[in-house]
Amino acid sequence: MASYPCHQHASAFDQAARSRGHSNRRTALRPRRQQEATEVRLEQKMPTLLRVYIDGPHGMGKTTTTQLLVALGSRDDIVYVPEPMTYWQVLGASETIANIYTTQHRLDQGEISAGDAAVVMTSAQITMGMPYAVTDAVLAPHIGGEAGSSHAPPPALTLIFDRHPIAALLCYPAARYLMGSMTPQAVLAFVALIPPTLPGTNIVLGALPEDRHIDRLAKRQRPGERLDLAMLAAIRRVYGLLANTVRYLQGGGSWREDWGQLSGTAVPPQGAEPQSNAGPRPHIGDTLFTLFRAPELLAPNGDLYNVFAWALDVLAKRLRPMHVFILDYDQSPAGCRDALLQLTSGMVQTHVTTPGSIPTICDLARTFAREMGEAN
């Protein structure tokens, strides 16, 4: 092959330029890395925060357990962020919970179509999710890196949340899809809106035998609720799949690589109680991903349309970093409280980002509770 001097000179010039560019970039990166290292050292000197999200199917005893735990601490070191009942019932819309249950009942009785029910359910679920999503966004600037859990000193502040945003933006929409009152497209639209998972996100899911769960749910009184056993079975199934999905992802599972292992479009059978991270990695068929092998989401060649595949990528990205714990609710309220307290010792704290973050977070949590915590 012929060799051309001009090309040789150009090549030599390019090599010199690249070498000089790499050198300049290395020089430029040094101050940046030094600054980042300094910021990390400063952050590590900041107070720590423990955030605990008590989640899972309704009616297990989450709120009672949480309130008993909060009562153990002082007002200054543990703050409870309750369900935003006032927003659901008054501020965001009128009687949202009753509207949801009535709509499902009318669909089950054949009084309205699935399409009509889906319109109402999707709108109502937006109302249910808004307070969680916006609170997460306001809190995010104050959350620094994870401080670890082993041998960590007590946090300066513990925040106990009655549910994480995924309850309203993933789990309940997915359960309504199983109930026939929401489309899979709408569920993935909610998935796309799940906020990025903050460091130190500790989520407590619950385990309770179904018969005991039914008994507890029948005895409680919540505004607008109906005893819907089919919905209870659906939401229990979804939370079981959620726990499996986190284990699957943290165990190295990739939904894109394993998608071909799903066959047909059948909804998975009801599974066992949520399990901790112990044990083998679940099969993709025992995760939330199996719900989305639905005809409405598939292209003619049988693959997911890209827009829906991207939503599943978001789902994987949001769930993978979560720290999931399982609380056994099949015991007395005091026993549940003590078991939850024991779980917190293994949870992951985070540093806050500024010296004023702790009082700011306290004010945020108390404002939320005061404005939205109780229905008027």
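Backbone N, Cα and C define each Cβ position, glycine as well.
Swiss-Prot has this to say about the protein:
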ACT_SITE  Glu83  active site, proton acceptor
BINDING   Gly56, Pro57, His58, Gly59, Met60, Gly61, Lys62, Thr63, Arg216  ATP binding site
BINDING   Tyr101, Gln125, Arg222  substrate binding site
VARIANT   Ser23 to Asn  In strain: Isolate clinical h3
VARIANT   Thr65 to Asn  In strain: Isolate CL18; acyclovir resistant
VARIANT   Glu83 to Lys  In strain: Isolate clinical LA/2; acyclovir resistant
VARIANT   Met85 to Ile  In strain: Isolate clinical VA/1
VARIANT   Ala175 to Val  In strain: Isolate clinical BR/2; acyclovir resistant
VARIANT   Val191 to Leu  In strain: Isolate clinical h3
VARIANT   Gly240 to Glu  In strain: Isolate clinical BR/1, Isolate clinical BR/2, Isolate clinical CH/1 and Isolate clinical VA/1
VARIANT   Glu257 to Gln  In strain: Isolate clinical h25
VARIANT   Pro268 to Thr  In strain: Isolate clinical CH/1, Isolate clinical LA/1, Isolate clinical LA/2, Isolate clinical MA/1, Isolate clinical PR/1 and Isolate clinical PR/2
VARIANT   Asn376 to His  In strain: Isolate clinical MA/1, Isolate clinical PR/1 and Isolate clinical PR/2
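Structure coloured by features recorded in Swiss-Prot.
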{"residue": "Gly56", "record": "ATP binding site", "CB count, 10 Å": "28"}
{"residue": "His58", "record": "ATP binding site", "CB count, 10 Å": "19"}
{"residue": "Met60", "record": "ATP binding site", "CB count, 10 Å": "25"}
{"residue": "Lys62", "record": "ATP binding site", "CB count, 10 Å": "23"}
{"residue": "Thr65", "record": "variant position", "CB count, 10 Å": "26"}
{"residue": "Met85", "record": "variant position", "CB count, 10 Å": "19"}
{"residue": "Gln125", "record": "substrate binding site", "CB count, 10 Å": "22"}
{"residue": "Ala175", "record": "variant position", "CB count, 10 Å": "23"}
{"residue": "Arg216", "record": "ATP binding site", "CB count, 10 Å": "16"}
{"residue": "Gly240", "record": "variant position", "CB count, 10 Å": "24"}
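The distance from the Cα of Glu257 (variant position) to the Cα of Thr65 (variant position) comes to 40 Å. One way to see the shell of the ATP site is to take the Cβ centroid of Gly56, Pro57, His58, Gly59, Met60, Gly61, Lys62, Thr63, Arg216; the remaining same-chain residues with a Cβ within 8 Å of it are Gly206, Leu208, His213, Leu217, Tyr329. Neighbours of Glu83 (variant position), defined as other CB atoms within 10 A of its CB across all chains, total 22.
The Cα atom of Met60 (ATP binding site) lies nearest to that of Arg222, taking the recorded positions Met85, Gln125, Arg222 as the candidates. Only Gly56, of the binding-site residues Gly56, His58, Lys62, Gln125, Arg216, Arg222, have a C-alpha within 10 angstroms of the C-alpha of Gly240 (variant position). Sequence-distant neighbours of Arg222 (substrate binding site): residues of the same chain at least 6 apart with a C-beta under 8 Å from its C-beta are His58, Ile97.
Recorded residues Arg216 (ATP binding site) and Thr65 (variant position) have their alpha carbons 13 Å apart, per Cα-Cα distance. Reduced to three states, the DSSP call for His58 (ATP binding site) is coil.
Among the record's substrate binders, Tyr101, Gln125, Arg222, no two C-alpha atoms are more than 17 Å apart, and one pair sits at exactly that spread.
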